[in-house]
Structures are given as C-alpha cells and as structure tokens.
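Engineer: Annotations per Swiss-Prot:
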- 12-130: domain 'NERD' (DOMAIN)
- 195-490: domain 'Protein kinase 1' (DOMAIN)
- 530-816: domain 'Protein kinase 2' (DOMAIN)
- L536, G537, T538, G539, S540, T541, S542, R543, A544, K564: ATP binding site (BINDING)
- K677 to A: Does not complement the Pgl- phenotype of a deletion mutation, does not autophosphorylate (MUTAGEN)
Amino acid sequence: MREGRWVTVTESEFEHERRGLEAIRQKLPDGDPWRAWSNFTFTANTGHVREVDLLVVAPGGLCMVELKDWHGSVTSENGTWVQTTPGGRRRTHGNPLHLVNRKAKELAGLLAQPGAKRVWVAEAVCFTDNGLRVRLPAHDQNGVYTVDELVDMLKQAPSDERRRVTAIGSREVAAALKNIGIRKSDAQYKVGPYELERKSFDSGPTWADYLARHSDLPEAARVRIYLSERGSDASLRQSVENAARREAAVLGRFKHPGAVQLKQYFPSGHAAGPALIFDYHPHTQKLDEYLVQYGEKLDILGRMALVRQLAETVRSAHASRIHHRALAARSVLVVPRSRGGKGRAVGEEAAWLTPQLQISDWQIATQRSGDSSQGQGMTRFAPTALSAMHLADDADAYLAPELTALNPDPVYLDVYGLGVLTYLLVTGKAPAASQAELLARLEAGEGLRPSSLVDGLSEDVDELVQAATAYRPGQRLSSVDEFLELLEVVEDSLTAPAAALDGPAEDETGASADKDPLEVVAGDLLAGRWEVRRRLGTGSTSRAFLVRDLEAETRRTRPLAVLKVALSDSRGEILVREAEAMRRLRPHSGIIRLAEPEPLHIGGRTVLALEYVGDERDDDGPGAEGATRPRRREETVARQLREHGRLPVDQLEAYGDYLFGAVDFLEGEGIWHRDIKPDNIAVRIRPNRTRELVLIDFSLAGYPAKNTDAGTDGYLDPFVDVITRGSYDSHAERYAVAVTLHQMASGELPKWGDGSVLPRMTDPKEWPYPTIAAEAFDPAVRDGLVAFFQKALHRDAGKRFPELKPMRDAWRKVFLDASQTVPSSHRTRPAAPADGAAPAEGAAAGIADAEPETAEQQRDRLAAEVTRDTPLTVSGLTPAAQSFLYGLGITTVGELLDYSRRKLVNAPGLGAKTRNEVQQRQREWGERLREAPVSPLTPKGRAEAKEELEQLTAAESALVGQLATGESAGALSARTLRSVSLDTLATVLVPAVNNNGSNRNKAEMVRLLLRLPDEHGVLPGIGVWPKQKDVADALGLSHGRIPQMLKDERKRWKAEPAVQALRDEIIELLASMGRVASAVEIADALAVRRGTHLAGREQRRAMALAAVRAVVEVEQLVPQEVEFQHQPNRKATDESLGAGLLALDVREDDAPDTPTAPGLLDYATRLGKTADRLARLDTLPTAATVLAELGALTVPPGAVDWDERRMVELAAAASVNAAATPRLEIYPRDLSLVRALRLTQAGLVRWIPGVPEGRQPGLTGEDVHERVRARFPELVVPDGRGGTAHELPTAGPLTKALRDAGFELSLSMREDTGTLRYLPTRVDEASSYLTTGAWRQSTRTGTVTRYADDPQLAGAVRAEERLLASAHRDGYRVLTVRQQLVRDAVRELGAERLGGQAVSVTELFLEALHGQVTPGTKPTWETLLKADAAEPGSKGAVRFAEYARTAWGSVEPRIAELLGDGGGGAGPVLLTEAGVFARYDAMGVLDRLASAARRGGRGLWLLVPQSDPSREPRLGQVAVPYQAGLGEWIQLPDTWVGNRHRGSGEVVASGVEGDAK
C-alpha cells in the first residue's frame, strides 16, 4: 500500500514498531476500499485520550490493530498474559485485547453519524516477531495474529454483505476521521510541573493513569486524570468531579504506609478534568499480576503476612472513620521493599517476597466525619447511586453484592473485600470471572473455600474467608478487628507445629538481633529482653507489638508490654515527642504509662516501650498448648460502640465519669491530650476479670498550640482557629470530650448543617450548635443530654462551660435527675464482681466485669426456652440488646416479633454486633413462635409486598401498591424496579383471585407453570421447568387450553415495567457470563440480588426460577423481537439442570463477530456430551485432561470469550450427569460417597498435642460434609427410596462410609462442649489419618515440618510433600537441582517411595543418531561428530540438523511409550541429561511430551541441573517452559538431596487416590 492511502500520522519513535508497520504496509492491497492510518490519537466521548498503532479499512470493515514486539513465549495464567523472554525473565501483562476492544468501540461511537450507515471497528493484536511461541488458551487467541495471519484476516470477505465497506464508504470513513480530529501523538502531556508519557498505563470508565516525571526534579509520579464524558448531563459531570475531590480529600487526611501517598491535587490541572499526583515506584505491580510472577515462591505464612498488611491498613482507615468500599485486586499495589534490618539493602527476590502493599482507588470511599474544615469534603461529596461508575470493570468479581444498594454498611463492604483478597492471596485465583457468577455460586451454597483449590490448607483459613465473605452482611464478621483476631488464629495454627519442636533454636537471639524490628514475628527476641508475642497493628507512624518483658521480675514491672516501632526516621521523632510528654505525667491508673522512660534504639529503629492495656487474664504463666482459655483481645470504647451501639445508661454514666477524671488529671499536670476519642480509650481486663478504662496514644500531646490542625477530624473543634482564639486551648480539649460523650450516648457524631458547607460557614443564628442525635439517646436521659450537648458544643466558646468542673457537674446532674424520676425504660445494672474479686485500684464505678466464658451458652439456653410473653430480661439477649430494645418500647419477645424488621435495621444508635444479635434472635424465634412465610401468594404475602413497595423509596411513595395490584408502574424508576424482591414479583406474575373466583383456573395455571409454592408452602411436583401438558393434567384441562390462557398472561407480563426491568437484568447477567448460562445459574444470581423471605434453598431457587421462566415466556411472544433463546435439558439426572440453558442472540449493537444463540447452544450441547463421557471414566480426569478434551471441540463461528473455568462450568451445566470441581475436574454427580471421602481425605483428624482425649476437638460430621462439598459441591447420595438427595448422611451411615474409605473413626462426646465428634478408634495406631497442621506428619518428637525454624529444612519438607503428591499421578514437573548433586538427586528420585524411572535423554539421542550410520558407508560417525561442531549455517551444520531431526523422530515415541506404560499408578518417567533438547533444537519435542503427560498416564519429571536451583529452570541458554499455575516447577534444595529432612523424623504425606490432582 502506497503513501497517501497509508497515512503515517506520526512517525513511530520505536524501531521495532516501524519494522512491524512496514511489514504490514508491504502486504496490504493498494486499491479501494483499502486505507490505513498509523500512530495517531483521538479523544473518546468519555474524555480518554486514546493512542492507536494502526487502523485499517478493509472490505470486511474497520480494524484497529495493537502491535506487540514480544520475544520468547507467551502464556496465560489466571487470565493474565505472561511473557517469558529468551533470557528466562517472566513479565506479566493484562490481556491487550480488552483495551483495544474498548478503544475500538469508542472510535466507532465517534464515527457514527446521525442517519448514516453504522460503522463497525474490530480489534486485533499483532505479534510482529514470528519466532514468538504463542501458547495462549483458545479463548485468548481470538483476535491474536502474526503479521501474515493479520493480513489474511483483513482480506477475508465480510460475513454479512450488508456490512461490506465500499469505495464510497471508505472515503466517508476518511472524512469522518478528519472531522473527529485524529492527530499526531504528542510525545508528552503536562499537568502542573509533571510531563506525562503519551500512553496511559491504566484506565477506568472515568479516569486514566499516566506515568509522569517532574520537569525540574528527578522524581517519578503517577498522575490520575478524571474525565468527563462529552454531552453528559450535569449529574454525571458532577459525579466525576466529586470522585476526584473525594479521593483527594480522603488521601489528604489518611496518611498511612499501607495507602498510596497523594502528593498534590489539581482541580483544574488538565483540559480533560481534575488531576491527582501520587508517589510512584517504577516497579509497582497490581496484586493479581504480582501473584502470577511471585506467587509460587510465597509460602502460606508469607501470604498471610500480606493479608495482615491489608487488614491493618483498613483497620487504621476505619479508625479515621474512612471506608474504602471497593477493595479489589487492582486496587492493591505491590511495591518491593527497599531495605531490611538496620537499613541494609535487600536482594531483588527478598524485596519482592516481603513487599509493601498499598491500597489505591479511593474514589468511592466514604468518611463518616464530623465537621472540621477538611472533613466537610467527604460529607459534601459523599458517594451516590452514580459512584459505582468510577470503578474499573476488572474489579467487578471482588465487589460486595450489596455495594449498589441504597445504603450499604461500609464496614461490611470492607470486611468482604478483605475476605475475597485473602482468597486471592491464598489460591492465586480470583473468586470468579464476574460478580454475577460469584453470586450464583454463593446462592447455590458454594461458599468461598480456598481449600477446594489448595491441598493441605488449614481449616482456619477457610473459616476466615467464609466468615468475611458471607453474602448476607449480617452473617459476616462485624469489624476489621474481628477479622484480625481470626487472622491471628490462622497464624497460630500455621506456626503451631514449629512451636512443638523440643528446645529453642540455638541462635535465636542472634537471628532476632539481625532482623528489622518492623518484621519480627512471634518468638523473636529484641535487644535480648523483649520476647515478641504477636503483632497488634500498624498505624500512620508506628507498628505495635505485644511483647513479654523477660526482665520484668527483676525490675518488678508488669510482664507484658507494647513496643511501638517507628516506621521511618522522621516518624521516630514523633515517638520521641510522645515519650517526652508522657515522662512529665505522674502515675495514674487511668493513663497509660511508659515501660521505659526513654525511647529505645533497636535494629536502627526508634522504639517506644509502653505498658500493655488489654486482656491480662492467664498471662502470668504460659497456658497449656491447646488450652481453652479465652483469646486475648484489645478492646477500646470505639470497638464497643461499633459492635454494640450506644452505651447503656449506667455504663454511659461510668465511662463519662472516668473520662472527666482522666482529663481533670491531665489539666492538673498541664498536658493536653489533643486526640481524645473512643479509639484512644482502651479497656483493661485485669486477671481478676475487673475492668478499667485507660487513656492511650499521647502522640499529639507535644504539638505546639499554634498547630490547630493536629487531631482527628470530627473531634477537633472546628472553631479553634477563629480570630478570638487562634490556637489550641482548653475549650478545644473539652469540645473533643463532649463529642466523645455524644458518640458514647448515641453511637453517632454531632453534625453541623447539612454538610454542604464548612461548619464555620453555617449561619450562626440557625446553627448555634450542631444537630444533636436526640432520637438515638436513651429516653431516660434524653432531655438532659440534649441540653448538656447544646451548651458543651456551642460554636461560641464563650457560651460553653467555662471550666471542666461545671461541665462535669452538669454531666452528673443528667443522671441524678434521671434516677429521681419514674423510669420509662429498663436500665441495665453492672454485673457483680466475682466472689473474692476486689475492684481494681482506680477502676471507675459501674464498669462491669468481663463476662464469664459460659455466658453465650447461658444465653442460648434461655433463648431456647422463650415464649411470646417472655420478658426481654430473661430472653437470653445481651444487656446492650435489651437496653436498645427498651428504648424502642419493646419489652417482650412477642413485641419484638411484631416489630418491623426494616425499621429495626435503620434504628439510630444500633451497633453491628447488637443488630446481628437482635436480627438472629428475631429470625430464630420467628421460625419457632410465629407462622413463617410460606408463600408470597397468600393474603399476608400480598400485603407484605405492598408494604415493601411503600419503603423502597420516599420519593416514589405516591406510587404505593401499583405493582402488587397489577396497575401501571411506569412512573417507578429503573433503579427502584430492580430493588423489587422476588416475593413481590410473584404477586405481579400471578393474578390475585377475584372475589367471585372467575379467574381461579388462570391464577392456578400461572402458579403451576411458574412452579410457585401454594398457600401451605408446598411446591408443585411437576419438575423445575414444568411442561404445559403437565400443568393441564394437574388442572384437569385440555392440553390446548393452556396455550390460550398463557397467551393473555404473556401479553400482560410484557406490558409490566417490573417484568421489563427483570428482562433487562437477565440479559445483562447473560452478557456478563459469556452470553450463555444455565437457567439455574441466572436464578441463583437473581435470588441474591433481589432476595426472598422464603428460607429453604429449594424454595428460594423456585422463586427465582419462576422469574426466569416468566421472562422466557414473554420472549417467545413475538419471535421477531427475540434477544435470547432457551434450550431445556430434560434428560438431566439432577432436577435443577432440567431448567436448561439460556443464550444471548446477536443484537443490533453487537459486533460482527458475535456468535449466534443457536451456535452457542449447539457448542454447549457438545461440551455437555464430552463432560458426560469424561464423568463415566474409571479414573477421575484431571484438570489438564478435562481442558484438553473440551478444548479439542470445534468452537462456533464468532468470538467466544470464555476462560477455562467458564468452559468447564458450562460443560457440566449442559450435561446429563456431570459436575465440575473448583479445580476444574469433571466427576459424576452420583460419585460414590466412599470414593469422595477418600479423594478429599475428609477423615483426617486434627490432633492437638498435650490436650486430653476428652477435650480434643476432633472432627464433627459437619466438618466432613464441608470437606466433601468443597471439592464435590453437586454430589448426590442415595436417599433410600430409589432416588437421590443432596443432603449427606450423618451418624451411623457416615461412620460406615468413613470406615469403608479407610478411616477407622468412632463418634464420641466432647467433654467441654457436649458436641459429638469423630476421633480415631485407636490413637496409638492412627498415624495414617492424624494431622497436626496443614500436612499430616509423624507425632514423634523431632519431626521436621515445613514450618521448621531452619528455612533449608523447611524447604526440603515442602519439596518432599510436592514430590510425594505428584509421584503417582499424571502431569509434568520440572525439577531444578544443584549441578554437583545431580547423581545423588537421581538416586533419591528413584527411591522406592517416589519410584522415578531414570531415562537419559542424551543416551537415547546418541543411540538414535548412531543408528543412522551404516558401517562401511558415508557419512561415518566421525564425520557426523565434526559436522556437530561446524559453523552455523554451513553445509555440514545443515546436514547434521537433518540427522538430528530424524533422531528425535525416533526418541520422542520411545519416551511417549514409557509415559503410556503402567497407568496412572506407576512412578514417573525421570528425564536426565536433557540438555540435548536445547542444544539440538528439540524444545518442541519436550513440549509435546509434557502435553502428553498432562493428559494422563505416568508423570513426566525433567531434571534440570543448575548452579542455583532457585533460579528459573534453563537448559543451557534456553528457558524451560512450565505452567506455574499447575505448580510444575519444584526446587530441590541441597538439604532434600542430602536427606536431612528425613534424618530426624518421618514426614507422612497425605495419601490420596491416584486419580486426584
């Protein structure tokens, strides 16, 4: 193609790009309609400035091409593309097709002219290096080409002649491009003093991130530019501006090493919109990309350390009342650590294995702020319904289900985010491809269990993830503090085996001395004195550790202390200032003390030693391993408010009295705390169980009074720096006290104005004081508290209390007046001290003792005995719940059951734990004491549907009842329509019976067809997708009558706005699931999104399937308007699969390469048949076999964008009897329970050393069920009546199945809890099914574990475990070993326990080569040897290459034959002396052998000798390919080869069935 037709808008600055473009230009035709433009930019309607490498106009349409000059090989791991360079370095890339697709759609939108012919822009990625080995899965190869393949694709005729581009159309495109303003690619852009790179490296719907450099200083930065869409309405533009200001305001306030650091905010910094400048490390990676590159090198403890980093950052944000709300893999940045202990530099790998995580993307964060000057930004620009539009698409799978609800709890959103990120860190995989897919799995009962993907994982990790990610917020952990406590349990369980070893490590002190104090772990010793117990958390200036002072006895001090380690030298100065302030204080029981008067200097860090304030019970001596003493926790008043809501009146009086006493003491000492708030009031629990409050954190006490900004937003007096004051004073200190008291009394902060302006900008006449949360106060003290706070929080300091004493007297008077009047509510009383326990010295009166351990059991017993008339005082509710309910006028259980659940949830002053407790009891008692909802079609159900609509939105309250009565709902917004529950939808779909009963048959026909429960809650017994014939038979009507009646209902449904909104939602779900999904999968997603009051899983699914069925029926009304098709699966053995599949058809706005619905359904059918064939195999097929078999099927025409997991799931959904495990194995749904128990090793019993047998936790039946369900979620068992059931057996049948599976277990009662659990029948002979940690091992003293203190021994054990796990399975493994130890390694690998069959590849090759030489003929053997050393390209070298290829043709089938021998149970084929693969250009042979091993038969092990086994495997100078996601690389440390790990004990690996993987 000549210049002119090919327009080079900008000459590329890269030589490789110029070469690639020239290669394409030479091959393109030079005639109409062909045209091309290279290297230009355009500005999309969204505001994004897009860079385009090449745009080609061809007869088949327009194509946007992204050029990639990659070398080596490219693979895909968990959706991330990984390039392995010829030098062996791995580089991660996002799938470039996604961005090109987005840019193509944006350009097509610009080219679209009103009234003109629609222009389609396809997308393509072109690899310009023909030597690149592309090993992408089939779904990732759509749109990926070499130069020749690209040109061939462009020359193809259009699939639809209506879309052919003619010469005239080509000229119109050229004119349109000129009109939209394609232009030269500016090399740089500017924002303030920063010059931007020309391509953004990341982007979202409303923003783009650029790398930038300062024009004058040598510093790099990340610049985020927020973009406003052209022509968007004012609300959208305002939402974008607010997102930018919100992110800037949050990060301007929240300074923490675990959050990205904002450098500067330019509200008008760029022509496109606001700009934010962030600090940026050039090697920063996103979390999912980091795990692809370094995940294999992280052990489970390293992964948990990263989880802790994230959780501590989020906890610190929550302490500042900031909530991220949208945690996802892309919002976590990974930065290599720059230094180790004592400031020493660390190596590259060590820097990446202990990185710093930083949370980014705070654009939809919230801050529940008070009203200081900075805080108003967060209130003024609070997230709205439009906020989710600012999130990138790849965050979708990580977002909490309720994010888009009207008012979701931000704490629960962040807890959920931490849970899914924990799942990602542990498994290396995202929880799902999309949120819709994940919701469907959650509704189907498949919780997130990392152990379903990772062998040998601690059960505590599963518990942590499941407790954080329950899809009902009320069932999640209620705070990040609880998450961290459960994380500590996980860390304890992971490190427990190492603690069981006899004797301390000899070099313990020395090892700890060299460690960076910031990185110490439990057991480390600092400065020879402080023994680390655990890490408490990380703040903005320091990291805190709980330690035991080994010199406490001689110094006569408390045994426990807290060390605050400064995060940097500058932050160390803050600790020094804090110590100076605290040294001036005399001892006081209510004020935290220094354990050491001067700051310490340990390991190059400044360290402050403080007394420990927390749970001191049972700390004077180490408890027995496994003892059941209560877990220590650090409690603050803030945590108590978060979990239980406002304080009961008696506690409020006592806590307030304490606070006044502490502040009075500080005034006498001449000190201002300057940061008084509930977070800084700790609760000490003494050994005798009494409590006292302690004021902590004096880090701001030494700040100059002129610095009026120091403090926490919301508690800082917003009028402190007015002209009449100008510096911090006692009024400001008392203002913080008043705000803290207000929060204790109500659970809320006072608020100035409506949040639209700063507090000092409010009208003094209208706002002399803030809004007091009077409704949240206890009625007994409400009037007195309102008067108190109106004076204490007055904007004019002259009208406040002049001194602390009158303020304290007024506070006491509130409670004195309340005690002298007839109480209108119950008041709680503090618990009496335990017998013989005297109150702690200085403890405030009225602070209740710590609750006994059995309190929860006592409450459960009381709750089980209640009736409707039972008073709340004896109902088993906690005092906090009782106090709150009394405030609502509720005094009995019956009154609570009759109270509206919705009103209860929204009541002010209610804490998270208290809310969960009340809701749980309300559900529990409701099921037992009142009629549970059985069907929405009862009169009561229809009335509740009407009530639901009344509460959907206040703005639309005039439309009450329109849906429930079948009237027009056209005025309801789409957002409101999508909030309608499934119960209310059922009342829309099924007409109410007339008074005269004339439409009774029609109503019953609809109910039966949709399979909705009757008035007794019974579902029709005619299948999950009833046939019209069955409905007619059930009603006694003719078969022809049903279609007639149904036609009228279809018309009515089609006209209903609620059904239209439901149809749009289902189409969106289909699009997000790859255009095909099972009806059940769609239904499960709807059940989570919409909700239903029915409790049973079968009933919930039936309600959702009814909604899907109605939309399918409506779709069939007008065939010409069909946008999706339905295909039933009548032969399925599982009833739920009978509902069949839905497939999205090609629509008006879809791309030309979109596959049709019939094509997709046919493909799914073929996948289902293949899955059924795999399920019938005698051996459970591995993931590699499944993917190979399914991948071999012909894909329908068009782009099918399914990842491997989606393909396997759809194959199972379209099958008759197949199901898929989370590991992508295929199994029959009626798999034998005995075999399932054996495959999952569900009978392994956790045995805690040192704990008596009667108190061993053992293994409960529920534990066994969970282990089986985690691996085989769709397993069914015989029900004894000729059918099958999902419920797994219990008691005797389960015990028999366990014994048949090889686990000799028996049921017995646990003494301390009274629960039934399994224990080994004979403990002394049970070593084959005991586990003491993540992997089973011998219980003999001296056993070496993967948690051994010696990392070399631990590495050897890990290698042993992985070798044993793969020795008798198919698959491919690359083993790296030190070069000098090859012979010993071969001997160990060939030992009986591993059974490797050593095969010398060099010997086979030479034998095959020698076989081609006939004695007495030419060439001779000597001639061949000379040719081997000939110059490359010479005649001899070319001739030798021919002989080598022939030799490999003989070697490959010989090795393949070995792989096929012996079946899956034989030992692996061990390839040694394999360097000839690389030397004689036979890496392709190795690839084919590896692929064969992955498909079944014997395993293939490749031994690769190297100078350093920890380096990426290489044969000579050639990188050895392997799949990291399948764990195919195993490092063999010197300790493993030397058998040191087996010298002092025997490692017993979990024996699994040979076909497991």
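Yeah, the Cβs are placed from backbone N, Cα and C, and that goes for glycine too.
Modelled residues match the original; the substitutions are not represented.
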Engineer: Would you find the one among the binding-site residues T538, S540, S542 whose Cβ has the most company, meaning other Cβ atoms within 10 Å?
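Structural biologist: Counting every other Cβ within 10 Å of each candidate, the maximum falls on S542.
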Engineer: Please compute the mean pLDDT of the model over the domain 'NERD' (12-130).
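Structural biologist: Across the residues of the domain 'NERD' (12-130) the model's pLDDT averages 86 on the 0 to 100 scale.
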Engineer: To the nearest whole angstrom, state the Cα distance for the pair K677 (mutagenesis position) and L536 (ATP binding site).
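Structural biologist: If we compare the Cα positions of K677 (mutagenesis position) and L536 (ATP binding site), the gap is 19 Å.
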Engineer: Where does S540 (ATP binding site) sit in DSSP terms: helix, strand, or coil?
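Structural biologist: Looking at the DSSP assignment, S540 (ATP binding site) belongs to neither helix nor strand, so coil.
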Engineer: Using the CB centroid of L536, G537, T538, G539, S540, T541, S542, R543, A544, K564 as the ATP site centre, which other residues of the same chain sit with their CB within 8 A?
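Structural biologist: Apart from the listed residues, the neighbours are V565, L567.
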Engineer: Between all pairs in L536, G537, T538, G539, S540, T541, S542, R543, A544, K564 (listed as ATP binders), what's the biggest Cα distance, rounded to the nearest Å?
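Structural biologist: Across L536, G537, T538, G539, S540, T541, S542, R543, A544, K564, the widest Cα separation comes out at 14 Å.
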Engineer: How many other Cβ atoms are found within 10 Å of the Cβ atom of K677 (mutagenesis position), counting all protein chains shown?
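Structural biologist: Here the count is 25.
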Engineer: Per DSSP, what is the residue tally for the domain 'NERD' (12-130) in helix, strand and coil?
Structural biologist: 29 helix, 48 strand, 42 coil
Engineer: For L536 (ATP binding site), what is the tally of other C-beta atoms lying within 10 angstroms of its C-beta?
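Structural biologist: By my count, 20.
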